[in-house]
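Heads up, the thing below is written out as structure tokens.
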Amino acid sequence: MRSRILAIVFAARHVAALPLAAEDAAATLSLTSSASSTTVLPSPTQYTLPNNDPNQGARNASIARKRELFLYGPSTLGQTTFYPTGELGNNISARDVLLWRQDAANQTATAYREANETFADITSRGGFKTLDDFALLYNGHWKESVPEGISKGMLSNCTSDLLFSMERLSSNPYVLKRLHPTKDKLPFSVESKVVKKLTATTLEALHKGGRLFLVDHSYQKKYTPQPGRYAAACQGLFYLDARSNQFLPLAIKTNVGVDLTYTPLDDKDDWLLAKIMFNNNDLFYSQMYHVLFHTIPEIVHEAAFRTLSDRHPVMGVLNRLMYQAYAIRPVGGAVLFNPGGFWDQNFGLPASAAIDFPGSVYAQGGGGFQAGYLEKDLRSRGLIGEDSGPRLPHFPFYEDAHRLIGAIRRFMQAFVDSTYGADDGDDGALLRDYELQNWIAEANGPAQVRDFPAAPLRRRAQLVDVLTHVAWITGGAHHVMNQGSPVKFSGVLPLHPAALYAPIPTAKGATGNGTRAGLLAWLPNERQAVEQVSLLARFNRAQVGDRKQTVRDAFAAPDLLAGNGPGYAAANARFVEDTGRISREIAGRGFDGKGLSQGMPFVWTALNPAVNPFFLSV
């Protein structure tokens, strides 16, 4: 009985009390009966390092008890990192599910209501007769669930090759790589005269000059689409044009059936279909690759939870960043990736493929913690640095991410310095913090965190890196690919369908002229389109501003401000100021005299810290 009470106490810490009805308990994944009587103890009134705690014995006993009750369980939603189990782990999972349901309830109800209104409006206007009619999906609709609306230019410029290519440098930057002039081979050939006409040079010269880039979704060929739906497994070649200095598409290869290769010189509808097929693959990738942005911070937090006292300053910050984090896998398994669930209802490839994909990435070495540091990752793919080719003239994702991470890093540096004392060149305070060192050892040991800094942690810069990366994932990287991004950018129809509804062509010229017998045959019908937008709208979190849950609010929890002293409060004030400046610049974006924003014919705002939640929201 005592262990059950302790589990509930630990699970409730840092979370406001929630009244749980019996039906909620029954509906939330076998919530234990004792959780319905959860009481909440206050968060620590003072965060302190273990060596400064006057009650180290009780502190150590509390950690030992957590280790007994919070265990590493099997991975769920693909074979990646451990998911919590044990009495405390199960209670925390159930607690987070309830928090998630509470946060999502209004968004879900609003999106469903707006979906019904949108469908009624579309049908009253005669439905989709041309591609232009997809504007009926958005014009005047989704004002509450997606108050910022879809990206300016995403509809009006949807046939633009520059829009298509620049999405790789903004909405989905995690799959693009530059082909190294000597280390990478050309993935497929493109007819020489076509390359010459498009680029005024040769494919080999582009490669040798470091001007050739690849997105490879050929791995999707191993998955079988659902009945009545279809999918290619596209590879896309892109190039940096030496004349215009623009990043442009060169060719798309389908890798299925007769394996057609399309280029911008093809019939305009054939080429547009190729881009649609590519984007269908890309949407699958972004939605399932982002699962790693859940599992990586989860396992880092799990290791910390088993080794750090709740009174440790670092634990306080990590708990804040991991608000409701353990809801996503059980909720996803229950309603999104279950057979016939929301995924199967909307996407071409089945939920079984979606679950398999992140595990496949992880099995092939993906999901490394330090490898995911922003600049290290981008440099490894040749997107920054000039070792393998000329600099990209515009890289919207990196431009915004670099500034946001800079603000996070400044906060974390000040937080670490205020916690461990002014940095005088002696980082011995880190080595004396046995809880911190136990965390690093746990992460490298039982937790099996891939590519985590080695134990012992000797330099506070390493700790700053770790904390910065966790906060960047929860409040930045995740939202580039999920949260509000799909409904505003990467999932906007007609260019980004979740499923294709006609077979992949066996010859060019099969697209007609944009009538229902042409391109519309591959695209969702009116009801399917509304269902796609509704699902993606439910990923958005429109209320976080009113709830003080944005990235700007990440470190402003009252218990953290009260329990960490004036240095922490000053760091938070600086962070709020920095992110406010970033937010105002992003929110104020529009088109320049050339009709471009950050070099793109659409306005990208996915990293606005005053709009995004600070946590892993969905």
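Our numbering is plain: 1 for the first residue shown, then up by one each step along the chain.
Glycine residues also receive a Cβ, built from the backbone N, Cα and C atoms like all the rest.
Neighbour density for Asn482 (mutagenesis position): within 10 A of its CB lie 24 other CB atoms from the protein chains shown. Here Swiss-Prot flags His290, His294, His478, Asn482, Val618 as Mn(2+) binding site.
As annotated by Swiss-Prot, domain 'Lipoxygenase' applies to 47-618.
Sequence-distant neighbours of His290 (mutagenesis position) (same chain, 6+ apart, CB under 8 A from its CB) are His478, Met481, Asn482. As a published mutagenesis entry, His290 to Gln appears in Swiss-Prot alongside the note: Loses manganese cofactor and abolishes catalytic activity.
All protein chains shown were included, and the count of other CB atoms within 10 Å of the CB of His294 (mutagenesis position) stands at 25. Under its mutagenesis annotations, Swiss-Prot gives His294 to Glu the following note: Loses manganese cofactor and abolishes catalytic activity.
Taking a C-beta cut-off of under 8 angstroms and a sequence separation of 6 or more, Gly332 (mutagenesis position) has the following same-chain neighbours: Leu77. Annotation of the published mutagenesis Gly332 to Val, Ser or Thr in Swiss-Prot: Abolishes catalytic activity; the original residue is retained in the structure shown.
Record note (Swiss-Prot) on the mutagenesis of Gly332 to Ala: Increases the hydroperoxide isomerase activity severalfold and chnages the regiospecificity of the enzyme, slightly shifting the position of oxygenation from the n-6 toward the n-8 and n-10 carbons. May do so by changing the interaction of the hydroperoxides with the catalytic metal.
Leu336 (mutagenesis position) carries a helical DSSP state (H, G or I). Counting Cβ atoms from all protein chains shown, Leu336 (mutagenesis position) has 20 others lying within 10 Å of its own Cβ. Leu336 to Val, Ala or Gly appears in Swiss-Prot as a mutagenesis experiment; the accompanying note says: Changes the regiospecificity of the enzyme from C-13 toward C-9 with formation of 9S- and 9R-hydroperoxy fatty acids.
Looking at Swiss-Prot, you'll find the mutagenesis Leu336 to Phe noted as follows: Increases the hydroperoxide isomerase activity.
Counted within 10 Å of its Cβ, the other Cβ atoms near Phe337 (mutagenesis position) come to 22, all protein chains included. Quoted from Swiss-Prot, the note on the mutagenesis of Phe337 to Val or Ala is: Abolishes catalytic activity.
One mutagenesis experiment catalogued in Swiss-Prot, Phe337 to Ile, is accompanied by this note: Changes the stereospecificity of the enzyme from 100% 13R- to 69-74% 13S-hydroperoxy fatty acids and increases the oxygenation at C-9, producing mainly the 9S-hydroperoxy stereoisomer from linoleic acid and the 9R-hydroperoxy stereoisomer from alpha-linolenic acid.
On its own chain, Phe347 (mutagenesis position) has Gln226, Phe284, Ala354, Ala498, Ala499 as residues at least 6 apart in sequence with a Cβ closer than 8 Å to its own Cβ. Quoted from Swiss-Prot, the note on mutagenesis experiment Phe347 to Ala is: Changes the stereospecificity of the enzyme from 13R-HPODE to 13R-, 9S-, and 11-HPODE with almost complete consumption of 11-HPODE to 13R- and 9S-HPOTrE as end products from oxygenation of linoleic acid. Does not affect oxygenation of alpha-linolenic acid.
Recorded in Swiss-Prot as a mutagenesis result, Phe347 to Leu or Val carries the remark: Changes the stereospecificity of the enzyme from 13R-HPODE to 9S-HPODE as end product from oxygenation of linoleic acid and to 9S- and 13R-HPOTrE from alpha-linolenic acid.
For His478 (mutagenesis position), other Cβ atoms within 10 Å of its Cβ number 25. Experimental mutagenesis is annotated in Swiss-Prot for His478 to Glu, with the remark: Loses manganese cofactor and abolishes catalytic activity.
Remark: His479 (mutagenesis position) has Ser485, Ala606, Leu607, Asn612, Pro613, Ser617 as non-local neighbours, by Cβ distance under 8 Å and separation of at least 6 in sequence. Record note (Swiss-Prot) on the mutagenesis of His479 to Gln: No effect.
Swiss-Prot gives this note for the published mutagenesis Asn482 to Gln or Leu: No effect.
Less than 8 angstroms from the CB of Gln483 (mutagenesis position) sit Phe539, Asn540, Arg541, Asn612, Pro613, Ser617, Val618, each of them six or more residues away in the same chain. According to Swiss-Prot, the mutagenesis experiment Gln483 to Asn carries the annotation: No effect.
Mean per-residue pLDDT, taken over the domain 'Lipoxygenase' (47-618), amounts to 97. Same-chain residues with CB within 8 A of the center of the His290, His294, His478, Asn482, Val618 CB atoms, the Mn(2+) site residues themselves not counted, are Val291, Phe293, Ile328, His479, Met481, Gln483, Leu616, Ser617.
Rounded to a whole number, the distance between the Cα atoms of His294 (mutagenesis position) and Leu336 (mutagenesis position) is 15 Å.
The two recorded residues His294 (mutagenesis position) and Phe337 (mutagenesis position) have their Cα atoms spaced 16 Å from each other.
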